[in-house]
Amino acid sequence: MSFRKEDGVSSLCQKALHIITELCFAGQVEWDKCSGIFPADRSGQGGGGTDISVSLLAVVVSFCGLALLVVSLFVFWKLCWPCWKSKLVAPNLSVLPQSISSAPTEVFETEEKKEVEENEKPAPKAIEPAIKISHTSPDIPAEVQTALKEHLIKHARVQRQTTEPTSSSRHNSFRRHLPRQMNVSSVDFSVGTEPILQRGETRTSIGRIKPELYKQKSVDSEGNRKDDVKTCGKLNFALQYDYENELLVVKIIKALDLPAKDFTGTSDPYVKIYLLPDRKKKFQTRVHRKTLNPLFDELFQFPVVYDQLSNRKLHFSIYDFDRFSRHDMIGEVILDNLFEVSDLSREATVWKDIHCATTESIDLGEIMFSLCYLPTAGRMTLTVIKCRNLKAMDITGSSDPYVKVSLMCEGRRLKKRKTTTKKNTLNPVYNEAIIFDIPPENVDQVSLCIAVMDYDRVGHNEVIGVCRTGLDAEGLGRDHWNEMLAYHRKPITHWHPLLELPGRATSFDSQGSCSSPRPPSTP
């Protein structure tokens with residue numbers, strides 16, 4: 001009986017413990033009171049699991065909050081920053097026009113004050129900055145040019161040349177360089193006075209040069225030269241204008257009866273085509289091997305407005321390809337009038353004679369310079385302005401050009417000057433003045449040789465091309481000189497084509513004199 005009672009009591013105790021545990025886990029009883037009833041291992045497991053779950057939940061919530069904050073900041077920056085930026089820049093932009101508008105007015109006021117001060121000075125002092133140009137060919141300042149120009153405009157009617165040399169020492173240096181055949185001792189280098197010419201008066205003298213006579217002679221000589229041009233075959237091409245796309249369509253068809261340039265009795269011809277005066281855009285046909293009658297049949301398009309066609313010229317240059325040396329120029333065709341055949345609304349076929357290549361026709365570029373002579377001061381100023389379309393002398397397709405000017409007398413070089421070097425360009429701009437002291441009695445006996453050189457740091461400087469001006473020059477060189485002598489104290493500016501130097505040397509500095517760059521006479 002006692003055994004059964006103990007079993008019943010134990011079962012009741014277990015049921016009671018079970019009920020108490022359910023109440024504790026259900027939250028009906030405080031956990032501190034329940035911890036003393038449960039076994040140590042079970043109570044420890046229940047408390048540790050709860051702590052781990054709470055800490056894990058806190059980490060997840062904090063991470064999500066941080067991610068949400070980053071996303072919100074990024075969206076805010078994308079949407080709101082451009083608006084704020086424009087608002088910040090707007091006030092600064094409103095201030096800029098005021099500063100810009102105020103700056104030119106201050107500059108103009110200072111320039112006007114300087115001009116007024118210069119105009120109030122005597123005439124010799126006003127011309128002094130322009131006359132004192134360095135003989136080492138510096139750049140002419142823009143302020144000196146403007147001051148001199150305005151002074152000459154105001155005083156041109158009543159002001160005569162007032163620059164008088166103090167002594168004849170300047171002419172003595174020139175006298176030492178003259179050849180012995182000239183009787184220099186009998187030459188009077190004194191400077192005479194000239195009467196002031198009033199408005200409407202004209203000065204006539206027996207020795208005055210008349211440029212009309214020289215111009216007429218040069219025109220006649222050029223006309224005779226054109227009649228004597230030697231031909232070397234014919235070129236066939238077609239022209240048409242595309243009104244819709246504003247394109248000049250040029251079709252090079254073929255060439256006939258070309259001269260043989262190779263020792264085998266044939267040539268390897270190809271054609272280069274330009275639409276002058278712009279030489280930056282050019283086209284070239286394929287090379288046809290070993291033939292004197294090549295059939296090209298190639299089409300090229302030049303973008304040009306129809307109204308500008310009357311001022312354009314087509315230039316065809318026919319070359320012989322040489323793999324191992326410089327390509328030989330066979331000849332050229334220049335079409336001065338594009339409307340010679342038709343109005344180009346339809347395709348028009350043209351046959352033209354190919355003019356044989358001469359030294360003058362080789363394209364080496366052009367140079368622009370001005371000449372001005374002051375007879376009372378015995379001073380000649382040559383201003384090198386710029387060059388264009390120079391021949392590329394470096395492997396990079398460019399050049400480092402500078403201009404060298406030599407004062408010549410009967411084949412001897414008396415003096416030489418040069419400009420600065422312009423790096424890596426085929427169209428350099430100089431605006432540099434070069435001055436020579438030449439007495440009026442010796443102007444007819446001298447000439448100027450202008451050479452455009454390519455500077456080479458390692459080897460010799462090479463000659464790109466030369467031109468010459470003087471009474472013994474030909475064509476434009478002589479006309480430019482005569483015009484300078486006819487209009488004293490006035491800069492005369494012209495473009496001059498560069499010619500290849502006969503007996504071309506690698507270095508122009510090694511030559512004792514500048515040989516004449518005249519093209520060879522055609523039969």
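Note: Cβ is positioned from N, Cα and C throughout, glycine not excepted.
Pulled from Swiss-Prot, these are the features on record:
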BINDING   Asp262, Asp268, Asp320, Phe321, Asp322  Ca(2+) 1 binding site
BINDING   Asp322, Ser325, Asp328  Ca(2+) 3 binding site
BINDING   Asp394, Asp400, Asp454, Asp456  Ca(2+) 4 binding site
DOMAIN    363-496  domain 'C2 2'
MUTAGEN   Asp268 to Ala  Loss of function; when associated with A-320; A-322; A-400; A-454 and A-456
MUTAGEN   Asp320 to Ala  Loss of function; when associated with A-268; A-322; A-400; A-454 and A-456
MUTAGEN   Asp322 to Ala  Loss of function; when associated with A-268; A-320; A-400; A-454 and A-456
MUTAGEN   Asp400 to Ala  Loss of function; when associated with A-268; A-320; A-322; A-454 and A-456
MUTAGEN   Asp454 to Ala  Loss of function; when associated with A-268; A-320; A-322; A-400 and A-456
MUTAGEN   Asp456 to Ala  Loss of function; when associated with A-268; A-320; A-322; A-400 and A-454
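Overlay of Swiss-Prot feature records on the structure.
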residue	record	Cβ within 10 Å
Asp262	Ca(2+) 1 binding site	13
Asp268	mutagenesis position	19
Asp320	mutagenesis position	19
Phe321	Ca(2+) 1 binding site	15
Asp322	mutagenesis position	13
Asp328	Ca(2+) 3 binding site	16
Asp394	Ca(2+) 4 binding site	12
Asp400	mutagenesis position	18
Asp454	mutagenesis position	20
Asp456	mutagenesis position	15
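Taking the Cα of Asp400 (mutagenesis position) as the reference point, the closest of the recorded positions Asp268, Asp322, Asp328, Asp454 is Asp454. In the predicted model, the domain 'C2 2' (363-496) shows an average pLDDT of 91. Compute the center of the Cβ atoms of Asp262, Asp268, Asp320, Phe321, Asp322, which mark the site for Ca(2+) 1; besides them, the chain residues with Cβ within 8 Å of that center are Lys261, Ser267, Pro269, Val287, Tyr319, Arg323, His327, Asp328. Between the CA atoms of Asp456 (mutagenesis position) and Asp328 (Ca(2+) 3 binding site) there is a gap of 25 Å. For the pair formed by Asp268 (mutagenesis position) and Asp394 (Ca(2+) 4 binding site), distance between Cα atoms is given as 25 Å, rounded to the nearest Å. Counting residues per DSSP class in helix, strand and coil order gives 17 helix, 66 strand, 51 coil for the domain 'C2 2' (363-496).
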